[in-house]
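The structure appears below as structure tokens.
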Amino acid sequence: MDISGGNTSRQPQKKSNQNIQVYVRVRPLNSRERCIRSAEVVDVVGPREVVTRHTLDSKLTKKFTFDRSFGPESKQCDVYSVVVSPLIEEVLNGYNCTVFAYGQTGTGKTHTMVGNETAELKSSWEDDSDIGIIPRALSHLFDELRMMEVEYTMRISYLELYNEELCDLLSTDDTTKIRIFDDSTKKGSVIIQGLEEIPVHSKDDVYKLLEKGKERRKTATTLMNAQSSRSHTVFSIVVHIRENGIEGEDMLKIGKLNLVDLAGSENVSKAGNEKGIRVRETVNINQSLLTLGRVITALVDRAPHVPYRESKLTRLLQESLGGRTKTSIIATISPGHKDIEETLSTLEYAHRAKNIQNKPEVNQKLTKKTVLKEYTEEIDKLKRDLMAARDKNGIYLAEETYGEITLKLESQNRELNEKMLLLKALKDELQNKEKIFSEVSMSLVEKTQELKKTEENLLNTKGTLLLTKKVLTKTKRRYKEKKELVASHMKTEQVLTTQAQEILAAADLATDDTHQLHGTIERRRELDEKIRRSCDQFKDRMQDNLEMIGGSLNLYQDQQAALKEQLSQEMVNSSYVSQRLALNSSKSIEMLKEMCAQSLQDQTNLHNKLIGEVMKISDQHSQAFVAKLMEQMQQQQLLMSKEIQTNLQVIEENNQRHKAMLDSMQEKFATIIDSSLQSVEEHAKQMHKKLEQLGAMSLPDAEELQNLQEELANERALAQQEDALLESMMMQMEQIKNLRSKNSISMSVHLNKMEESRLTRNHRIDDIKSGIQDYQKLGIEASQSAQAELTSQMEAGMLCLDQGVANCSMLQVHMKNLNQKYEKETNENVGSVRVHHNQVEIICQESKQQLEAVQEKTEVNLEQMVDARQQLITEDRQRFIGHATVATDLVQESNRQFSEHAEHQRQQLQICEQELVRFQQSELKTYAPTGTTPSKRDFVYPRTLVATSPHQEIVRRYRQELDWSDLDTTATIDECSEGEHDVSMHSVQELSETETIMNSTPIEPVDGVTVKRGCGTTRNSNSNALKPPVATGGKRSSSLSRSLTPSKTSPRGSPAFVRHNKENVA
């Protein structure tokens, strides 16, 4: 059998390279991974990208890009529609296509290719079920062929590779050996001898054969997978389609689809296959997959030799990898972090396989004659072999000899293929060498020119080198000087260490004192607790004493209640006497009420009569006056408005005749007329106001009458007070007399006020008159000013305005007459108001005489009543004296009981005072010193820290010891010229690491010595610089002490140290 379809291309075809399509599918976590708490470290971040992490919290990620990536939630139908569905059309067009699943064991390869469900006749390649790619592809092919309505045949085969042994899963004879041979007619293809291809006609036939193959396939249970595939399988589908050619000749189109399910790579320890046959299976599986990886690497690197023959698996897939087949790879991986190494290996191989290029070619369409001829030749060949075997007249060889010839032939073919590949590789290498030679020739010319430039630069560099050597010598000397400085600092550090130990000893002593102080505080706390308990006990005793005092108070309260009842009885008796007195008083009150009612009735009648007459006269006079005045005002207003309208009409006629000349005059004249109207209207309003003021002036008369009525009401109130205050009748009578005299005085005062109000009204009338005269004057002045203005305008204007001036003069005369008329009417109104007030004054005099008569009569009656009531009050006083004597006795008894109770309470308080003294003297504890509390002391420790001498002094002495007279002893080690800067920087880089570290110690000015900063070795200043201490506010700090030990604080007043010694100053 030919795995590639067994057809050769006899016509030249257009070849185009095509990369292998690579897909990745990530399965979800299974139950085993959930049990071992394996975390997901693989993420599908896009339709084409996969990101992996070594651990869940790792920030280092690796991203792979493929043609398509499927996440854990992807379905079987999604994978098929993307990967295999496009290949079905290519198969029907006559291409050979291959799809194989690659990955670690237990990642879902068999699930993807075969599925977990058994395919049924009603199953469709588009439904959402767990059937795999193989049954979906067969169903899809049958559906497409049925819709094409062509004649076709379909044959399938199911090949298994187990422990490098081939097996036909659909064959009924297990003894048949299957071999692989290279196809001499088609380079890169193999022929599988002994593999049975079974024709199928429906989906049912295919599903039955597929189930048969699944049952015969080698599977086993491992720790990684309950049904782990222990072999590789290749499911091949060959489709022959009959179609008519251009000349009407029958043509046969052949397409082939290989669906490969590879066994997964395994780790022996993880899978639990350390013993037995499983070890051999694992070794063979891993060996074949390793060879597949090497083939992929060789194809990607375009190596001259691809190791197809090192494994039967790679020989089966030879045409699919780098051949004439359209190939797709599905890489299945696990998302758990326990399998991250295998996952990364699978992703890297799959990512590398993307670069493999195939050259897909359409299988040649064969005519019916060609097919029959091939079949006839093959039948004749088989017949001859059969006859030779029967007749035994052919060439017979020993089995060993035949085996040697076969092996020799295979080795020669293998060697020939290798030589051909080697020759091709040598040719490619020769082309590369020629290309390199041309490039080298071109670069040689460029290098020659560069060499000349380099020689010139060399001469310049030699001069620079001499200068650099000098700088290097100086730099080495400076290095030694810095080394000497470091040694001085080390000596200082040793002294500082000794001082630090002394300070730590003082700190330990202070710590011990602190612990003893804490013990003292604890003892005082315990003493406070005892005092608190004593206070609680004292509180309980005092509470008992207070309860006893409360009991005595309750007893005293009961005694007071009994006395209260006795006093209540006496009060009842007194109330009986009071009731009798009240009865007598009520009779007297009734008599007084009758007398007061009579007096009140007389006063009320008199008051009503007076009010009626006054109001009648006032209403008649006011109404007549207002009506007359309003009628006159309305008549005058109508007359004035008519006259003004007439004058305006005349003026308007004149203006129409002289419109062009009198526009400005018309506006001014209209303004004057409007002001006149406004003054007339304001005058009318003021007249209304004056009338209202006159009406308001009549109101005081009504208010005086109202006051009289209120005085009568006061009389009634006084009578009621007499009824309520019979217990002090005599005093009330005197008060009534006084009030009546006051009322008489107030009535006379009110009459005087009425007289004053009359005079005030007369004055107001005079003011109104003067106001009217003022308005008259204002009107005359306004008219005169208007006349003067109009006269000036007329003189400056046209003669046609003479008539308007005449009208204005008539209006002025009319206004004067109107003012005189208003003055006359106002005088008449003033006279009528005076008559009205005279009448009111007469009525008030009569009312006053009548009120005095009523008052005299009331006084006589009251004197009679007072005498009778005084006799009754004397009798009741004697009865009250008897009741008061009894009440006095009861009060004395109450005082005696109170004295006894007070004595008892005094005794209880003495007991409480004794308890308090006992608590203070015996129970209340005080603190007793133990003698362990530390006393105040002075801690002795170094208060002045050592410091290193100035760097200039150290360097100067060091130079004198070494007798370096060639250097300037007055210069510091940091000086360098500007011209040496660049060279010194290169020289410093050539020093050792120790030298570079030493150069990081800068020199700071000390004791007024100025240190010059250059640009060489003092560029890196850091916090380790030695600085002199500064005494500010009694505190000193040292940079050296900060870098070596914690900072120290000197007490106030400690002297600042001065550096003046050679090496160290204490």
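Cβ coordinates are placed from backbone N, Cα and C, and glycine is handled just like the others.
Copied over from Swiss-Prot, here are the features:
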BINDING   Gly103, Gln104, Thr105, Gly106, Thr107, Gly108, Lys109, Thr110  ATP binding site
DOMAIN    19-356  domain 'Kinesin motor'
MUTAGEN   Tyr23 to Phe  Spindle defects and greatly reduced phosphorylation by Wee1 in vitro; when associated with F-152 and F-207
MUTAGEN   Tyr152 to Phe  Spindle defects and greatly reduced phosphorylation by Wee1 in vitro; when associated with F-23 and F-207
MUTAGEN   Tyr207 to Phe  Spindle defects and greatly reduced phosphorylation by Wee1 in vitro; when associated with F-23 and F-152
MUTAGEN   Leu726 to Asp  Mainly tetrameric. Mainly dimeric; when associated with R-775
MUTAGEN   Leu726 to Lys  Mainly tetrameric
MUTAGEN   Arg740 to Ala  Formation of tetramers, dimers and monomers
MUTAGEN   Tyr775 to Arg  Mainly tetrameric with formation of some monomers. Mainly dimeric; when associated with D-726
Local Cβ density at Tyr23 (mutagenesis position) - other Cβ atoms counted within 10 Å: 22
Between Thr105 (ATP binding site) and Tyr152 (mutagenesis position): CA-CA distance (Å): 38
All-chain count of other Cβ atoms within 10 Å of Gln104 (ATP binding site): 25
Euclidean distance between Cα atoms of Tyr23 (mutagenesis position) and Thr107 (ATP binding site), Å: 14
Cβ contacts of Gly108 (ATP binding site) (under 8 Å, same chain, 6 or more positions away): Arg25, Arg27, Thr332
Tyr207 (mutagenesis position) versus Thr105 (ATP binding site) - Cα distance in angstrom: 26
Spatial separation of Tyr207 (mutagenesis position) from Lys109 (ATP binding site) - C-alpha basis, Å: 19
Chain-internal residues near Gly103 (ATP binding site), provided their CB is under 8 angstroms and they sit 6+ positions away: Lys109, Leu262, Gly264, Ser265, Ala331, Thr332, Ile333, Thr346
Rounded mean pLDDT for the residues that make up the domain 'Kinesin motor' (19-356): 85
Number of Cβ atoms other than its own within 10 Å, given for Thr107 (ATP binding site): 28
Helix, strand or coil at Lys109 (ATP binding site) [DSSP, three-state]: helix
Gln104 (ATP binding site) to Tyr207 (mutagenesis position) - Cα separation in whole Å: 27
